[in-house]
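Enquirer: Once you've had a glance at the structure underneath, I'll fire off some questions.
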Amino acid sequence: MNDKPNKWIFIPILAILFVMIGYQYVCPAGGQACHFRTGDKLVRIAPLATPDPTTDDLYREQDPEEDNPPKCASKFNFTERDLTRDVDFNIKGDDVIVFLHIQKTGGTTFGRHLVRNIRLEQPCDCKAGQKKCTCHRPGKQESWLFSRFSTGWSCGLHADWTELTNCVPVIMDKRQPPKRKRNFYYITMLRDPVSRYLSEWKHVQRGATWKTSLHMCDGRSPTQDELPTCYNGDDWSGVTLHDFMDCPSNLANNRQVRMLADLSLVGCYNLSTMNESERNPILLASAKSNLKNMAFYGLTEFQRKTQYLFERTFHLRFISAFTQINSTRAANVELRDDMRSRIEQLNMLDMQLYEFAKDLFLQRYQFVRQRERQEERLKRREERRWIRERRVNQSKEPIVENQTRVTTTEDYASQVVRW
């Protein structure tokens, strides 16, 4: 019997053993010499987070999307001016941040961040049991923040853009000495229209009405004929989603567009001034323009990015990081496709506004992140150049020979202090 084939089998086995031994030598266990790729990312063990990380670290450690956000083609032609938001906010001067709080957009949480979570020279004074905080400028008895949790509903419950822009300057002049010029920086929060609509339905179902809202426009509130109520009695408790959607005068429909648009452009709440086909494009265009020109707006679905952009816009830092909470009442609603389609149809203007807002928001975020990375690269480049120049200058310095040390001939004992 021929044994040569059996001998040839040992050759590849020995080769494999040789490769394995060599690999263990070149790439020992736990070594950093070799990396393996999964897809396009290196597989590695992330370093342990520090006990008290800065907010910048939190962006990188807890949200991997932050460092490399997906770049998608935009359907909107935003200019660099649209993307640039760098407010020279002077908290010690006459500048005022005005928070436009749209229902069920996470505004309550964001409003609390403004009064409790900003690192300030003179923090807001929030006393237990009180709904409002005192947010004064350093060394002055003047407020720098106009919001629910600082000045209260001074312009009416959930006042909209039309109300605030006409009311805030008057209120501020009444409460504080009139100024020749105050800078009012308007901010707001937006939310996915379907989620926001469902959240409002759930809130109304539990008894909320907001019936004390003024809805002031062109100097007056709407009449009962212009804005009829959707229910009889004190509230709409227990309302079904079908009934909620069936009310044609339900202000939940396209609420975000209505609260951000200049309603005086369409005759306020008087629907007889123009038909719907004329009214809707004007409202949407006005809401987009006002939103784009605001100092800042955030999105409920992007809490960390909202925090990041606010900090970079106003040059104010939050003490603790924002938290993304996706387990909401709206998220727990089981919604059929036909029901979702109807909600989207009822909120068609809000759907278009949110698409616009989300695109602009993410582009602003990418723009600021890219600008920061460029500044960091330039800073590192300048540091390296400074180090190189320093080394060159040191190499050109003349070498001084060590001089012979002069030894003293005095007796050591004479140098000892006698106590």
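Glycine residues also receive a Cβ, built from the backbone N, Cα and C atoms like all the rest.
Straight from Swiss-Prot, here's the annotation block:
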type	residues	note
ACT_SITE	HIS158	active site, proton acceptor
BINDING	101-109, ARG191, SER199, 323-325, 329-330	3'-phosphoadenylyl sulfate binding site
BINDING	LYS131, LYS132, ARG148, TRP153, HIS158, HIS203, TRP210	substrate binding site
MUTAGEN	HIS101 to Ala	Significantly impairs catalytic activity
MUTAGEN	LYS104 to Ala	Significantly impairs catalytic activity
MUTAGEN	LYS131 to Ala	Slightly impairs catalytic activity
MUTAGEN	LYS132 to Ala or Glu	Significantly impairs catalytic activity
MUTAGEN	ARG148 to Ala	Moderately impairs catalytic activity
MUTAGEN	TRP153 to Ala	Moderately impairs catalytic activity
MUTAGEN	HIS158 to Ala	Abolishes catalytic activity
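Locate each feature and note its surroundings.
Expert: In the three-state DSSP reading, HIS158 (mutagenesis position) counts as coil.
Applying an 8 A CB threshold to same-chain residues 6+ apart, the list for GLN103 (3'-phosphoadenylyl sulfate binding site) reads HIS158, ARG196, GLU200, HIS203, TRP210, ARG255.
Within 10 Å of the Cβ of TRP210 (substrate binding site) there are 14 other Cβ atoms, across all protein chains. Look at TRP210 (substrate binding site): DSSP puts it in coil.
HIS101 (mutagenesis position) counts 23 other C-beta atoms within 10 Å of its own C-beta, drawing on all protein chains shown.
Residues within less than 8 Å, Cβ to Cβ, of LYS104 (mutagenesis position) and separated from it by at least 6 positions along the same chain comprise ARG191, ARG196, SER199, GLU200, HIS203.
The DSSP secondary structure for LYS131 (mutagenesis position) is coil.
Taking the Cβ of LYS132 (mutagenesis position) as centre and 10 Å as the limit, one finds 17 other Cβ atoms among all the protein chains shown.
ARG148 (mutagenesis position) carries neither a helix nor a strand DSSP state and counts as coil.
For TRP153 (mutagenesis position), the count of additional Cβ atoms within 10 Å of its Cβ stands at 15 [all protein chains shown].
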Enquirer: Among the mutagenesis positions LYS131, ARG148, HIS158, which residue has its Cβ surrounded by the fewest other Cβ atoms within 10 Å?
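Expert: Lowest Cβ count within 10 Å among the mutagenesis positions (LYS131, ARG148, HIS158) is LYS131.
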Enquirer: Among all protein chains shown, how many Cβ atoms are found within 10 Å of the Cβ of THR105 (3'-phosphoadenylyl sulfate binding site), not counting that one?
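Expert: If we count other Cβ atoms within 10 Å of THR105 (3'-phosphoadenylyl sulfate binding site), we arrive at 26.
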Enquirer: Which one of these binding-site residues has the most other Cβ atoms within 10 Å of its own Cβ: THR109, SER199, GLN324?
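Expert: Its Cβ has the most other Cβ atoms within 10 Å: SER199.
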Enquirer: Provide, as an integer number of angstrom, the distance between the C-alpha atoms of GLN324 (3'-phosphoadenylyl sulfate binding site) and HIS101 (mutagenesis position).
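Expert: If we compare the Cα positions of GLN324 (3'-phosphoadenylyl sulfate binding site) and HIS101 (mutagenesis position), the gap is 19 Å.
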Enquirer: Return the count of C-beta atoms lying within 10 angstroms of the C-beta of GLY107 (3'-phosphoadenylyl sulfate binding site), excluding that atom itself.
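Expert: Around GLY107 (3'-phosphoadenylyl sulfate binding site), other Cβ atoms within 10 Å: 22.
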